[in-house]
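Contents: one structure, followed by commentary.
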Amino acid sequence: MAEPQPPSGGLTDEAALSCCSDADPSTKDFLLQQTMLRVKDPKKSLDFYTRVLGMTLIQKCDFPIMKFSLYFLAYEDKNDIPKEKDEKIAWALSRKATLELTHNWGTEDDETQSYHNGNSDPRGFGHIGIAVPDVYSACKRFEELGVKFVKKPDDGKMKGLAFIQDPDGYWIEILNPNKMATLM
């Protein structure tokens, strides 16, 4: 007999839990440290993520032989960033949920260069999410800054959350964690 499915056709809560294992004790100090997005123009991306979303550049790494740079951003106080190079790198790579922007040198000057955001065929990567105290206030500010919206807070069936796009077209969900229970 087939297992009952929720209305969505996805896994039931029980089925989802049955697919999961308890964490091995050896993984107790693991953490999700970063997600990486390739960017065409680091100047535009750094401006967007710092000025528009309020993130802090916590580490920059250049790889001249391979012709690329990494920019790590997080919601951290810039005064907490260590000054000494090795300590700064270790500190940056021990933060939770950082955003790594990878820039392959020269893409900013190539008019044919673009990256797939995963939200059109073939679908894949979807979005990152930013928690904010007030979605409507944040979106009002984004509108004033000329940010491109995929979905405004009152559009569609899921009210109270929004999706914006960064300079490369990646989607960013804007949500209030305390309000999400009414949507899920």
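Quick reminder: no glycine exception, Cβ is built from N, Cα and C everywhere.
Those substitutions? Not in this structure, it's all original residues.
The active site, proton donor/acceptor annotation in Swiss-Prot covers E173. Secondary structure at E173 (active site, proton donor/acceptor), as computed by DSSP, is strand.
In the structure as shown, the Cβ atom of H127 (Zn(2+) binding site) sits within 10 Å of 16 other Cβ atoms. For Q34, E100, H127, E173, the entry in Swiss-Prot reads Zn(2+) binding site.
The substrate binding site annotation in Swiss-Prot covers Q34, R38, N104, R123, H127, K157, M158. Mapped onto three states, the DSSP output places R123 (substrate binding site) in coil.
The domain 'VOC' annotation in Swiss-Prot covers 31-177 and is backed by sequence analysis.
All protein chains shown were included, and the count of other CB atoms within 10 Å of the CB of C19 (mutagenesis position) stands at 7. In Swiss-Prot, a published mutagenesis experiment is listed as C19 to A, annotated No effect on NO-mediated modification. Impaired NO-mediated modification; when associated with A-20. Loss of NO-mediated modification; when associated with A-139.
One mutagenesis experiment named in Swiss-Prot is C20 to A, and its note says No effect on NO-mediated modification. Impaired NO-mediated modification; when associated with A-19. Loss of NO-mediated modification; when associated with A-139. Under the DSSP three-state reduction, C20 (mutagenesis position) is assigned to coil, being neither helix nor strand.
Listed in Swiss-Prot as a mutagenesis experiment, C61 to A is described as follows: No effect on NO-mediated modification. Secondary structure at C61 (mutagenesis position), as computed by DSSP, is strand. Sequence-distant contacts (6 or more apart, same chain, Cβ under 8 Å) of C61 (mutagenesis position) comprise S69, L70, F72, I89.
In the three-state DSSP scheme, T107 (mutagenesis position) is classed as helix. Swiss-Prot gives this note for the published mutagenesis T107 to A: Loss of phosphorylation.
Where Swiss-Prot documents C139 to A as a mutagenesis experiment, the accompanying text is: Impaired NO-mediated modification. Loss of NO-mediated modification; when associated with A-19 or A-20. Reduced to three states, the DSSP call for C139 (mutagenesis position) is helix. A sphere of 10 angstroms centred on the C-beta of C139 (mutagenesis position) encloses 21 other C-beta atoms.
Nearest by CA distance to T107 (mutagenesis position), out of the recorded positions Q34, R38, K157, E173, is R38. Of the candidate recorded positions, C20, N104, C139, the one lying closest to H127 (Zn(2+) binding site) when CA atoms are compared is C139.
One residue stands out among the recorded positions C20, M158 for having the most other Cβ atoms within 10 Å of its Cβ: M158. Same-chain residues at least 6 positions away in sequence with a Cβ under 8 Å from that of N104 (substrate binding site) are, in sequence order, R38, K67, F68. Mean model confidence for the domain 'VOC' (31-177) is a pLDDT of 97. In the three-state DSSP scheme, M158 (substrate binding site) is classed as coil.
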